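Novice: So Swiss-Prot lists these for the protein:
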type     : residues                                                                                   : note
BINDING  : Gly10, Met11, Ala12, Val13, Met14, Gly15, Asn33, Arg34, Ser35, Val74, Lys75, Ala76, Asn102 : NADP(+) binding site
VARIANT  : Thr39 to Gln                                                                               : In strain: O7:K1 / VW187
VARIANT  : Tyr55 to Phe                                                                               : In strain: ECOR 10
BINDING  : Asn102, Ser128, Gly129, Gly130, His186, Asn187, Tyr191, Lys260, Arg287, Arg445, His451     : substrate binding site
VARIANT  : Val170 to Phe                                                                              : In strain: ECOR 10
VARIANT  : Ala175 to Ser                                                                              : In strain: ECOR 45
ACT_SITE : Lys183                                                                                     : active site, proton acceptor
ACT_SITE : Glu190                                                                                     : active site, proton donor
VARIANT  : Asp313 to Asn                                                                              : In strain: ECOR 67
VARIANT  : Asp350 to Ala                                                                              : In strain: ECOR 10 and ECOR 69
Amino acid sequence: MSKQQIGVVGMAVMGRNLALNIESRGYTVSIFNRSREKTEEVIAENPGKKLVPYYTVKEFVESLETPRRILLMVKAGAGTDAAIDSLKPYLDKGDIIIDGGNTFFQDTIRRNRELSAEGFNFIGTGVSGGEEGALKGPSIMPGGQKEAYELVAPILTKIAAVAEDGEPCVTYIGADGAGHYVKMVHNGIEYGDMQLIAEAYSLLKGGLNLTNEELAQTFTEWNNGELSSYLIDITKDIFTKKDEDGNYLVDVILDEAANKGTGKWTSQSALDLGEPLSLITESVFARYISSLKDQRVAASKVLSGPQAQPAGDKAEFIEKVRRALYLGKIVSYAQGFSQLRAASEEYNWDLNYGEIAKIFRAGCIIRAQFLQKITDAYAENPQIANLLLAPYFKQIADDYQQALRDVVAYAVQNGIPVPTFSAAVAYYDSYRAAVLPANLIQAQRDYFGAHTYKRIDKEGVFHTEWLD
């Protein structure tokens, strides 16, 4: 009896859609789910598909060619560990487990180490694109043993999204947790993109009182230019969607933004690495403060502030917001890729930043036209310290920074919260500052804690008795 080249464990929507994606590329796929009903449901809903159901782990594992390729699409955390433990008794040395869940990269490093010691291969794989991407072609970020990746690369390449130039949106990222780390930073950048767009929306509503139809038209125009991206594209559609009562749906959605924790992971890692991920972290905090709805409503009746005044010429202000949004986006990516560089050095991953930008060009949530500019920047100078220093991005900063400053100044004067736009200005000015007031902080630290300091006019480390 012939055996399958790959099996998928976990038949929730992402696992189901990836299995169907793999099947559509000409493979017969073994499928397994902890609950029998889920597996039966997938088979019943997809008659004629080359999906072969199994109802015991042993039969599932034995149905696969060796070395076995098993894609796990189960709940991250304890669920992943439990799935791995259930598979191990039936695996042979050299078999490959691919974890496609939203897994914390440190867990992937641990699992890679533990499974490698037992003779198994483990590939932690970031998968971006949501339900539709899983079915039609996601962006895929695999990390683990390079030789194991080579054995699964033909399948991953076939199921990945394809960019406009025909390149598949998958590449080997690096050892152990590199793939899941890049996916984590991707999600952090996604948080930043979404909050920047939300602030642009708030400015256009508060400053110009644009209607939903006007907002949709504005975003349509933006999507035809340098802001062209998946998130801008879907946002234009959101503005005009109505509910069953004829109300604009976006206007009746509660203003509390939920999260699944991946943005927080990105910010926590930035703190561990000493990376100033300010814009992305502000986007995480913006979601947190949005969840304080009752407190915000109460505070709105107590705390005073300015009432928003008209922002002036409509076309001029829209263009300023567009420029501010694009430069803010550039700052967000500059921070994210700077963090990737720091992580690559810390964990010895040897990341290829240009290739990472390339696989974000299709399939994933942050796909955008300007990602090619990032790839070009790293092709020109692979060692560039920060994307803001690349010629294209430097020119945009030169041309657009005044618009960003004007928009932030207007927002502050008119009581419109713009935490990520503000963070973009602060980061840009801090990064370009040859001198910062940190000398005073060092003096304070030495004063109360004898933490010492360095001088600009002498070599060495110094301490002063400040009360003498």
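The backbone N, Cα and C atoms fix where each Cβ goes, glycine too.
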Novice: Is it possible to get the count of other C-beta atoms within 10 angstroms of the C-beta of the residue listed as 'active site, proton donor'?
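Specialist: Around the residue listed as 'active site, proton donor', other Cβ atoms within 10 Å: 23.
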Novice: Rounded to the nearest angstrom, how far is the Cα of Thr39 (variant position) from the Cα of Gly10 (NADP(+) binding site)?
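Specialist: Per the Cα atoms, Gly10 (NADP(+) binding site) and Thr39 (variant position) stand 9 Å apart.
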Novice: CB neighbours of Tyr191 (substrate binding site) within 10 A?
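Specialist: Here the count is 27.
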Novice: Could you say whether, by DSSP, Tyr55 (variant position) belongs to a helix, a strand or a coil region?
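Specialist: Once the DSSP labels are grouped into three classes, Tyr55 (variant position) ends up as coil.
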Novice: How long is the line from the C-alpha of Tyr55 (variant position) to the C-alpha of Lys75 (NADP(+) binding site), rounded to the nearest angstrom?
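Specialist: Answer for this pair: 19 Å between alpha carbons.
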Novice: So the record assigns Gly10, Met11, Ala12, Val13, Met14, Gly15, Asn33, Arg34, Ser35, Val74, Lys75, Ala76, Asn102 to NADP(+). If I measure every Cα pair among those residues, what is the longest distance in angstrom, as a whole number?
Specialist: 21
Novice: Starting from Lys183 (active site, proton acceptor), work out which of the recorded positions listed here (Ala12, Asn102, Val170, Ala175) have their Cα within 10 Å, and give them in sequence order.
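Specialist: Of Ala12, Asn102, Val170, Ala175, within range: Asn102.
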Novice: Taking the binding-site residues one at a time (Lys75, His186, Arg287), which has its Cβ surrounded by the most other Cβ atoms within 10 Å?
Specialist: His186
